[in-house]
Amino acid sequence: MIPLPVAAANSNSNSNSNSNDEESPNLSTVIKPPLKKTKTLLPPPSSSSSNRPLHLRVSIDNNNNNNAPPPPADFSDHQWNYPSFLGTTTRKRRPSSVKPPSTSNLRFDTIPKTKTKTKTNTNTNTNTNTNTNTNTDLPPPPVPSSSPVARPQHHNHRSPPIFYLLIITCIIFVPYSSYLQYKLAKLEDHKLHLCRQSQIHFSSGHGNGKISIPIHDASFSYILSRKAALYIVLFTLILPFLLYKYLDYLPQIINFLRRTHNNKEDVPLKKRIAYMLDVFFSIYPYAKLLALLFATLFLIGFGGLALYAVTGGSLAEALWHSWTYVADSGNHAETQGTGQRVVSVSISSGGMLIFAMMLGLVSDAISEKVDSLRKGKCEVIERNHILILGWSDKLGSLLKQLAIANKSVGGGVIVVLAEKEKEEMEMDITKLEFDFMGTSVICRSGSPLILADLKKVSVSKARAIIVLASDENADQSDARALRVVLSLTGVKEGLRGHVVVEMSDLDNEPLVKLVGGELIETVVAHDVIGRLMIQCALQPGLAQIWEDILGFENAEFYIKRWPELDGLSFKDILISFPDAIPCGVKVAADGGKIVINPDDSYVMRDGDEVLVIAEDDDTYSPGSLPEVLKGFFPRIPDAPKYPEKILFCGWRRDIDDMIMVLEAFLAPGSELWMFNEVPEKEREKKLAAGGLDVFGLENIKLVHREGNAVIRRHLESLPLETFDSILILADESVEDSVAHSDSRSLATLLLIRDIQSRRLPYKDTKSTSLRLSGFSHNSWIREMQQASDKSIIISEILDSRTRNLVSVSRISDYVLSNELVSMALAMVAEDKQINRVLEELFAEQGNEMCIKPAEFYLFDQEELCFYDIMIRGRARQEIIIGYRLANQERAIINPSEKLVARKWSLGDVFVVIASGD
């Protein structure tokens, strides 16, 4: 009988009696003893041995020796949860370092327990202590394994259904293939047996010779090779699925074989392989083609091996049949046998898949190439072309002028690089509905700030580069132009042509020239238009003349060297060109300085070039000197300037520069009325920020009025009938698009005209200081005054399509700002030297283009040729370049028949280049 363990918790006599009572009951009557799970805490290291709890011991030899040594204190308390006859506990055991028990004694030690509280309450808790001692847990049987390592947790990984399907397929087909191999071996044995029975006997000279065909060894080796092929095919079929499922365990297996421990967290092998494939297909352009080639070769080899395993032919024959099945899926129709048909159908299916992949690759390659061409990503291989960087509203008129300039050479090539889609750019150019006359326009999508995109359009081989201003504000646009110039200077191959940069602010021009050097030519668009509007306000009709000179449709400026003119004075050179009009000289001795309207005594030297106005660069040449008649002509001095009253409707960014130009042109006592929606205090701040000293103006007086120019009530508050000139500016403070700006200007123009016509009875109150300086008989001024009730109205028009509305109504002289700027850019792109000519003619100092009446040069109905009038103009230090008859609408610049005499009237006017000093 095995005694139950007794816990000696106390040293009193009750513990002994309880211990004796526990040994008396019969074990057969005990079904399930009361159990009590106890938890014991490890004593602190500093506790003495006297405070340690007593430990229980079970002796196998039924020896109740109370003097036995105490068991070790490292036994787990969970082993006392159940008696030994109830089986082991289901609770997870803690790792233990206890050695296996010996055959003599078996000891179960618990973790040292803390003292119970029954020691302090002996009298009151006697029953509690008794029950506690009686219901002490029984130890379980010893643990079979003494390993301290915890049992690994098994994770239930569910395999994919296709893996089980593959296993079932292999289980079915492997016995079947073995059966076929067995049957084939029997047939081979039967065949060998028949061959041995039909041995061939040959008779020779000394006896009978018997030669048998050694078929057995060959048949055996043939069967083995087919078996090996079959096993290779089956293994190859199973291998991808095995790799897919267990590929991530491969590094662990390798580490185990190498006896190394890699505790670092690493990316799974499947993800790493997928990443490498992704990188391979992304970096190398021919990766897809190589993958398709590898798949084709693998299918041919694998299919040939499978055919060799199920057919009786050779391996070479099987590979050839495999290729035919891949190339043509219909070749397997004549196959015989189940195995051969299954393999041939599989190979044909793979061939169809490879063919579909090949079609996809070819289609993708063609689509990618077409998209590249459509999106403008391919390189432009051109020479001597004009490159335009950027996109703006001026591009249409710029392309038109460049196409007209290239007409004489049979056309050219213009390349546009902008940050827009190629299809969108081509669509916008198509909407221009303009005949480019043999000039090709190539659009490319890209950024002018990127060197790769600049090289894509052959920037180093272009004969001229035009940088357009963006639609942003002035500072941002000029900053972007500066970055583009820096990108152009960074081209390693260098630039062959010059760079024309459209600037928005005159203050930023020196910085761009400093960065670009001698290759940079700047055109300050806003400044040019502002000065031109001032000149047109003072001299109506001048806008049409500038439009004819700047455009390539009529006469324009050219500079050329003529050695046969060396030694001649400028007075003789002036009448030496039948088809051109000399305007100046490029002095070689002065560093190539261009002198406009030089003295008559200037003599041409070696290296000097002549500046002329001609139809084209190849339509003029010097001829013999004609005989001209200077004669007697009236010497009328220029009339003194009178004070004028001018109205500005709208606000421009460079309005401070326009005021300074008016200060230089107008007589003292003039008034400038400014009518716009900008508050008066803000106007003063903007004018001061632009460098204008309002209190330092001597000739003009500023009058501020605030209002909306398209509201009739606001316009009626102005004395519109008293102004000499009215300038309608493209109001940048209100509108930001070309169409809206022109609509606003046109509405303001119509309202002013209607208000002036209603105030017609009060027109006598108008100032009598109408411009009389040489224009008392000017038909243009008279027509403009009659059309707009004695006020000259100048409208700034951005869109050329709006010009027709203004010109047909004959209510205003217009200024095409965008088109004139485009003409200037095109002219400077063709010849950068012309930029210095335009800068001087647009400036308030130096020579200028103006309109003079005929009474300065001739008498009424006097018959003279154009050369005679040119000689008379030299007496006033002027160069006459054209005229407008009284009965005509447009002026004629550089007339063709200069020696033909005709009668002139005092209603005619002449276009001259004169000094403004």
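Placement of Cβ uses the backbone N, Cα and C atoms for every residue, glycine included.
At each noted site, the model still has the original residue.
Where Swiss-Prot documents SER145 to Phe as a mutagenesis experiment, the accompanying text is: In pollux-4; no nodules formation or arbuscular mycorrhizal symbiosis.
Quoted from Swiss-Prot, the note on the mutagenesis of GLY303 to Ser is: In pollux-1 /Ljsym23-1 and pollux-2 /Ljsym23-2; no nodules formation or arbuscular mycorrhizal symbiosis. Its Cβ placed at the centre, GLY303 (mutagenesis position) has 25 other Cβ atoms within 10 Å.
In the three-state DSSP assignment, the secondary structure recorded for SER322 (mutagenesis position) is helix. Looking at Swiss-Prot, you'll find the mutagenesis SER322 to Phe noted as follows: In pollux-5; no nodules formation or arbuscular mycorrhizal symbiosis.
The DSSP breakdown of the domain 'RCK N-terminal 1' (383-524), given as helix, strand and coil counts, is 62 helix, 31 strand, 49 coil. Among the features that Swiss-Prot reports, domain 'RCK N-terminal 1' is placed at 383-524, with the record citing sequence analysis.
For the mutagenesis of GLY530 to Glu, Swiss-Prot gives this note: In pollux-7; no nodules formation or arbuscular mycorrhizal symbiosis. The structure shown keeps the original residue. Close to GLY530 (mutagenesis position) in the fold, though at least 6 residues off in sequence, lie ARG652, ASP654, ILE655, ASP657, MET658, VAL661, each with a CB less than 8 Å from its CB. In this structure, GLY530 (mutagenesis position) is part of a helix by DSSP.
Positions annotated as domain 'RCK N-terminal 2' by Swiss-Prot: 643-792.
GLU830 to Lys appears in Swiss-Prot as a mutagenesis experiment; the accompanying note says: In pollux-9; no nodules formation or arbuscular mycorrhizal symbiosis. Packing around GLU830 (mutagenesis position) is summarised by its Cβ count: 21 other Cβ atoms lie within 10 angstroms of its Cβ, all protein chains included. Secondary structure from DSSP puts GLU830 (mutagenesis position) in a helix.
DSSP assigns GLY882 (mutagenesis position) to a strand in the three-state reduction. Quoted from Swiss-Prot for the published mutagenesis GLY882 to Ser: In pollux-10; no nodules formation or arbuscular mycorrhizal symbiosis.
With respect to their backbone Cα atoms, GLY882 (mutagenesis position) and GLU830 (mutagenesis position) stand 24 Å from each other. Counted over every protein chain shown, other Cβ atoms within 10 Å are most numerous around SER322 among the mutagenesis positions SER322, GLY882. Across the domain 'RCK N-terminal 2' (643-792), the model assigns an average pLDDT of 78.
GLU830 (mutagenesis position) sits 68 Å from SER322 (mutagenesis position), taking the CA atoms of both as reference points.
A Cα-Cα distance of 6 Å separates SER322 (mutagenesis position) from GLY303 (mutagenesis position).
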